[in-house]
Amino acid sequence: MTDVTGAPADVLHTLFHSDQGGHEQVVLCQDRASGLKAVIALHSTALGPALGGTRFYPYANEAEAVADALNLARGMSYKNAMAGLEHGGGKAVIIGDPEQIKSEELLLAYGRFVASLGGRYVTACDVGTYVADMDVVARECRWTTGRSPENGGAGDSSVLTSFGVYQGMRAAAQHLWGDPTLRDRTVGIAGVGKVGHHLVEHLLAEGAHVVVTDVRKDVVRSLTERHPSVVAVADTDALIRVENLDIYAPCALGGALNDETVPVLTAKVVCGAANNQLAHPGVEKDLADRGILYAPDYVVNAGGVIQVADELHGFDFDRCKAKAAKIYDTTLAIFARAKEDGIPPAAAADRIAEQRMAEARARR
């Protein structure tokens with residue numbers, strides 16, 4: 001871990017007592033003129049420069065921000081490894097309410113901090129930051145992706161994210177039912193924002209039956225008007241209890257799989273775009289005990305990170321789609337490893353990712 005001499009005591013406590021992941025570097029950033037306070041955490045650069053987004057969030061204190069950055073950076077190492085990218089994992093968090101303090105001056109200052117790492121960290125969008133923000137950051141830092149097409153970027157990544165989740169569903173169907181086709185399968189989608197909407201399109205094109213819910217009723221109404229065959233239910237609680245549900249796709253908030261939802265879930269497969277779907281590590285065992293196949297979220301939702309990584313080399317949609325299509329094979333390999341080792345799929349994915357990172361370190 002990097003030297004953080006002079007950091008507040010609560011931050012030091014978080015760094016040295018909460019970091020069990022062997023992070024390589026943590027940078028505390030402050031620019032008084034713009035009001036910037038940020039944390040950049042690099043978990044691993046074994047496979048290449050750390051890649052991960054910038055989260056802009058009103059954390060209660062610096063220690064909470066550091067803890068989130070450490071956790072998110074570690075997650076990106078595993079995601080990037082399983083996506084087959086030549087990138088390690090990193091994450092940055094900017095402390096504060098973006099609605100209150102986000103400014104061009106602050107984003108430019110942040111870009112200078114990222115640039116000071118000399119390419120060890122490549123940033124992108126995350127919660128609270130958008131394509132337009134990355135355009136500003138890129139004015140001070142060439143190690144920025146997730147930019148607008150007008151500024152050399154690829155733009156919205158929801159198309160490839162949904163395509164990757166769709167490939168994960170096909171892999172689950174192949175593993176469980178011996179056939180990757182989703183025709184006549186019933187798929188329930190919780191959250192039909194940009195990613196969920198595109199996922200609906202893929203499923204309908206293949207002849208699946210689709211059931212949806214979203215807290216934004218106007219979004220659901222627009223979707224069902226456009227696709228009358230789509231069935232809407234009141235809420236997620238109703239969705240997970242739908243009779244004869246084959247696949248459940250959490251595509252909204254994290255923690256969708258928990259002690260309350262798993263016991264009543266009727267689906268045989270869980271495969272969705274939401275991050276951090278498992279509320280706690282014991283949930284996956286609960287799923288397995290009920291005979292429910294779980295496709296690890298960070299594997300199947302990797303289409304977005306595949307896109308932003310490709311942007312660094314001059315974005316090509318067809319090349320990205322071909323890479324995202326490999327999520328099918330990767331997911332099948334995870335299920336096979338899980339069966340071979342007698343462990344849940346998420347644990348199998350972690351083992352494969354750790355093996356790839358260890359092999360990369362050994363080659364150095």
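Including glycine, each Cβ sits where the backbone N, Cα and C put it.
The note that Swiss-Prot attaches to the published mutagenesis Lys79 to Ala is: Loss of activity. Using a 10 Å radius centred on the Cβ of Lys79 (mutagenesis position) and all shown protein chains, the other Cβ atoms total 26.
For Lys91 to Ala, Swiss-Prot lists a mutagenesis experiment annotated as follows: Loss of activity. The DSSP secondary structure for Lys91 (mutagenesis position) is strand. Sequence-distant contacts of Lys91 (mutagenesis position), defined as residues of its own chain at least six apart whose C-beta falls under 8 angstroms from its C-beta, comprise Ile40, Ala41, His43, Gly52, Gly53, Thr54, Arg55, Ala69, Leu72, Ala73, Gly75, Met76, Asp126.
As annotated by Swiss-Prot, active site applies to Lys91.
For the mutagenesis of Ala124 to Gly, Swiss-Prot gives this note: Displays lower activities toward aliphatic amino acids, but higher activities toward L-phenylalanine, L-tyrosine and L-methionine. The structure shown keeps the original residue. Look at Ala124 (mutagenesis position): DSSP puts it in coil.
DSSP assigns Lys194 (NAD(+) binding site) to a helical segment in the three-state reduction. The NAD(+) binding site feature in Swiss-Prot is assigned to Gly191, Val192, Gly193, Lys194, Val195, Gly196, His197; the stated evidence is sequence analysis.
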List of residues, in chain order, with Cβ under 8 A from that of Gly196 (NAD(+) binding site) and at least 6 apart:
Ser162, Ile189, Ala190, Val212, Asp214, Ala249, Cys251, Ala252, Ala273
For each of Gly191, Gly193, count the other CB atoms within 10 A of its CB; which of these binding-site residues has the top count?
Gly191
Check the Cα-Cα distances from Lys79 (mutagenesis position) to the recorded positions Ala124, Gly191, Val192, Val195, His197 and tell me which is shortest.
Ala124
Sorry to bug you, but what's the C-alpha spacing from Ala124 (mutagenesis position) to Lys194 (NAD(+) binding site), rounded to the closest Å?
18
Across all the protein chains here, work out how many other Cβ atoms are within 10 Å of the Cβ of Val195 (NAD(+) binding site).
29
